[in-house]
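Listed in Swiss-Prot is the natural variant T17 to S, annotated as follows: In strain: ZBMEL157 and ZBMEL377. The ATP binding site annotation in Swiss-Prot covers G83, D104, K127, N150, N184, and the record cites similarity to another entry as its basis. Positions annotated as Zn(2+) binding site by Swiss-Prot, on the basis of similarity to another entry: C226, C229, C303, C308. The active site, glycyl thioester intermediate feature in Swiss-Prot is assigned to C250. What Swiss-Prot says about the natural variant L309 to I is this: In strain: ZBMEL84, ZBMEL384 and ZBMEL398. According to Swiss-Prot, the natural variant H335 to R carries the annotation: In strain: ZBMEL186. Here the residue is the original one, but Swiss-Prot notes a natural variant at this spot, E364 to Q: In strain: MEL17.
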Amino acid sequence: MSHAIDELQAIIADLKTELETEPKSSGGVASNSRLARDRIDRMSAEVVDSNPYSRLMALQRMNIVKDYERIRYKAVAIVGVGGVGSVTADMLTRCGIGKLILFDYDKVELANMNRLFFTPDQAGLSKVAAAAATLSFINPDVEIETHNYNITTVENFDRFLDTISQGGRIAGQPVDLVLSCVDNFEARMAINAACNERNLNWFESGVSENAVSGHIQFIRPGDTACFACAPPLVVAENIDEKTLKREGVCAASLPTTMGITAGFLVQNALKYLLNFGEVSDYLGYNALSDFFPKMTLKPNPQCDDRNCLVRQKEFQARPKPVLIEEKAVSEEPLHATNEWGIELVAEDAPESNTTPAETPVMGEGLRLAYEAPEKSSETSEETVSAATADETSLEDLMAQMKSM
């Protein structure tokens, strides 16, 4: 018995040694034993189980997207890889985006497990490193670039500005779209300032502290209101955000609300990048009543961001597109009086003398089963005379009966 116990202890010791000496991945955790698929050079529409893009390329066959493979030449920057940002990155990776640039300086915690995407074994890792490892395994065709710093500091803001200005799919070109998935006002203002300065279109997104509402907002510098044009109530009233949170009480979060908000964000990002459908300028979501408000916010002529004012002037100076109205071809009415061809005839109107219809020309061997007799004018006069005679005789008869 003791010999068996010694053998088991020796096996356990060997397993511990093996785990300690196992090679580590770049994220600091034991490398995943699962094998990632090989990279794919071109997207294929071939319908086979081994093609990860077959269902995406089907959008072309259904005339939703003209050329879906263009997505491989697009670069998107995601700022904030939390509840909304991580799911957004996951969806874009599965859609086959060409390049993802992730910004975040926070770490994965067990408190994040109520959200989607991250797993408990990633606790303690930086969010961008954990996300990059998972996303690369999901789709190795996507180029993923990570930046683990706070973009709101003066030094890091310049780095952020350079990255979104020159980090496109083609070196030296700007990214195609910036997605804001942050949870604080300072970071949103930093993204807003950078995009106004570089004239980049971007989406702002957010989920409320009570976790039952969310929104996305598409911001086109100069065309729609930037984030500084209509600041939230917290800033408009000069209230510190920290004073709104009671001590010991944290903001609530639901994976459902965050997943819905991320879905709206990615759906509209795809419509913008691939040029199909209608991109919503502002789309909200209220989970309590399933209410989805939509609106467009115009820029503020007195905006505090000077670059926003410059973009407004540039937008106003652009030539307005000329809309050519197509004149509808109106068909002439079937009847001069009404379009239904109905003609009203008074009851006391005299009957028109209609000529009998001509006998249609019949084919050889065919004949009419019935021919209506023609009414002559003499027959009509005789009928009227007979009726008059009958009426007179009846009156005489009545007079005779009364005299009896």
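Heads up, residue numbers simply count up from 1 along the chain you see.
Including glycine, each Cβ sits where the backbone N, Cα and C put it.
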Sparsest-packed of the listed recorded positions (C226, C229, L309) - C-beta count within 10 angstroms:
L309
Calculate the distance in Å between the alpha carbons (Cα) of C226 (Zn(2+) binding site) and N150 (ATP binding site), and round it to a whole number.
21
Roughly how many Å lie between the Cα atoms of G83 (ATP binding site) and C229 (Zn(2+) binding site), rounded to a whole value?
26
Taking only the recorded positions D104, K127, N150, N184, L309, which one has a CA atom nearest to the CA atom of C303 (Zn(2+) binding site)?
L309
Please report the DSSP secondary structure of N184 (ATP binding site), reduced to three states.
coil
Using a 10 Å radius around each Cβ and all protein chains in view, which of these binding-site residues has the most neighbours: N150, N184?
N150
Let me know the most crowded of the binding-site residues, choosing from C303, C308 and counting other Cβ atoms within 10 Å.
C308
With an 8 Å cut-off on Cβ-Cβ distance and a minimum sequence separation of at least 6, pull the same-chain contacts of K127 (ATP binding site), or say none.
V81, G82, S86, D104, D106, K107, V108, F118
Which one is it: of the recorded positions N150, N184, L309, whose Cα lies the shortest distance from the Cα of C229 (Zn(2+) binding site)?
L309
Cβ-Cβ neighbours of G83 (ATP binding site) (radius 10 Å):
26
Shell list (Zn(2+); ref centroid = CB of C226, C229, C303, C308; cutoff 8 A):
N192, N196, A225, F227, A228, P299, N300, D304, D305, L309, Q312
